[in-house]
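Going by Swiss-Prot, these are the annotated features:
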ACT_SITE  Tyr90  active site, proton donor
ACT_SITE  Tyr164  active site, proton acceptor
BINDING   Arg15, Tyr89, Thr296, Arg385  substrate binding site
BINDING   Asp193, Glu221, His246  Mg(2+) 2 binding site
MUTAGEN   His45 to Gln  Loss of activity
MUTAGEN   Tyr90 to Phe  3550-fold reduction in catalytic efficiency
MUTAGEN   Arg162 to Asn  17000-fold reduction in catalytic efficiency
MUTAGEN   Tyr164 to Phe  Loss of activity
Amino acid sequence: MKITDLELHAVGIPRHTGFVNKHVIVKIHTDEGLTGIGEMSDFSHLPLYSVDLHDLKQGLLSILLGQNPFDLMKINKELTDNFPETMYYYEKGSFIRNGIDNALHDLCAKYLDISVSDFLGGRVKEKIKVCYPIFRHRFSEEVESNLDVVRQKLEQGFDVFRLYVGKNLDADEEFLSRVKEEFGSRVRIKSYDFSHLLNWKDAHRAIKRLTKYDLGLEMIESPAPRNDFDGLYQLRLKTDYPISEHVWSFKQQQEMIKKDAIDIFNISPVFIGGLTSAKKAAYAAEVASKDVVLGTTQELSVGTAAMAHLGCSLTNINHTSDPTGPELYVGDVVKNRVTYKDGYLYAPDRSVKGLGIELDESLLAKYQVPDLSWDNVTVHQLQDRTADTKS
C-alpha cells in the first residue's frame, strides 16, 4: 500500500460560547483505494500567526507521497525533521504532525480490518471518565453563567468538572462556594487549571485559598510558567495535592522527570504530535512511575475518537481525563459523533475498523473556511475561549 494523495480541509466551528475554532480535517489516499482521516485540532491558539494551507499541503506531499503508511516510525521521524519539536505548548508543528499521524493510524487499522485501539495494542477498558471544563472567570458576573453550565451538564450526566482559575480569585472562590452549597457531593471539581498564568509562589497562595473548597480535587494543573521545572518542583514540595503538567516535547518531559517536578503527565496527541508520540510519552511516564491523564485542546469527533482509542489502550490512566471537545461545539463534521454517557467517553466499537468515525461531506462543506486566518480576535478571547470582547 502506497500513499497517493493528501487533502486538507479547513473548518471553522463555533463553540456554544460563540468563539469560532478552526481545525483542519486530513484525508490520506492510497493506491489500495483506502482513505485515512485525521484532525489537526484547534489552530485558534497563540502565537498569533496562521499556517498557509497550500504551502503546508505541498510540504506534506513531499514527505508522504509513495510512502507505505505502515512505516509509522520512519514517517514520524521525517515529520519531526520538517516540523520540529519546540519547548512551547501550542507549537503548530505538533498539531500538523498529530493530524497526519492519526490519519495514518486510521488507514493502517482499516487495511487490517481492526480498530485503532487494537492497532495500538488492544484495550484495557472500554470507556474513560472525563470532566467538563468551566472556563476562567474574568468578572464576578460570570459566576452565575458558569453555575448554569454546571446545572446543564449535570443533567446530561457530567458530574466531574475542571475549573480554569487564576485571573479573578474572588470570582473563583465565589463559584466554588456556591457549587459546594448548591450541589454538595453530587458534583466534583477534579482540578484547578492555572494554565501557566501565575508564578509558582502566587499559584501557591491561590491554591491555599481555593482548596478550602475541596470538591474531590484530584490535581493542580500548570501552576507555574511554561518550562519552569524548578518552580513546579518547589510547589510540589509545598502542597498535598498532585501536580500535573502537559507534555509538549520529549525534552520537556525528560526535564520534568529529571527534576521530579510533577506527579501526573497530561498527555494529548495534539500537543506531542500524534498517537505515536503520545504512546511514547505515556510509556516514559510509566517507566518514571508517574500517572497519566488524557488532556485536550477541545478536539472535534475525529480527534476525540483517536484519543478515546489511545486512552482505552493505556494502563496508567488513573485520574479523570479531559476530552470533552465535541460537547463544546454547536456542530461537527461527522455522521457518527463520539459517545458520552454518565460522564464517560466511550471508545468507538472495536468491531468498526479504523477510528470508527465517518466524515459527513455535507457538514464538511457547511463549516468549510478558506483559511486559518485570525480575523479580529483578541488575546483574552484566545485565552478564555469566548466571543465576548469585554476585557
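Note: Cβ is positioned from N, Cα and C throughout, glycine not excepted.
What you see is the original sequence, not a version with the noted changes.
According to its DSSP assignment, His45 (mutagenesis position) is coil.
Neighbour counts of Cβ atoms within 10 Å were compared across the mutagenesis positions His45, Arg162; the minimum falls on His45. A gap of 7 Å separates the Cα atoms of Tyr90 (mutagenesis position) and His45 (mutagenesis position). Checking each of the recorded positions (Arg15, His45, Tyr89, Asp193) against Arg162 (mutagenesis position), the C-alpha distance stays within 10 Å for Asp193. Ranking the binding-site residues Asp193, Glu221 by how many Cβ atoms sit within 10 Å of each one's Cβ puts Glu221 at the top. Within 10 Å of the C-beta of His246 (Mg(2+) 2 binding site) there are 22 other C-beta atoms, taking all protein chains into account. Sequence-ordered, the extra residues of this chain that approach the Mg(2+) 2 site, with Cβ no more than 8 Å from the Cβ center of Asp193, Glu221, His246, are Ser191, Phe194, Ser195, Ser222, Ser244, Glu245, Asn266, Gly295. The 10 Å shell around the Cβ of Tyr89 (substrate binding site) contains 21 further Cβ atoms across the protein chains shown. Residue density at Arg15 (substrate binding site): 19 other Cβ atoms are found within 10 A of its Cβ, drawing on all protein chains shown. Neighbour density for Tyr90 (mutagenesis position): within 10 A of its CB lie 19 other CB atoms from the protein chains shown.
A coil conformation is recorded for Tyr89 (substrate binding site) in the three-state DSSP classification, outside any helix or strand. Asp193 (Mg(2+) 2 binding site) and Tyr164 (mutagenesis position) have their C-alpha atoms 5 Å apart, to the nearest angstrom.
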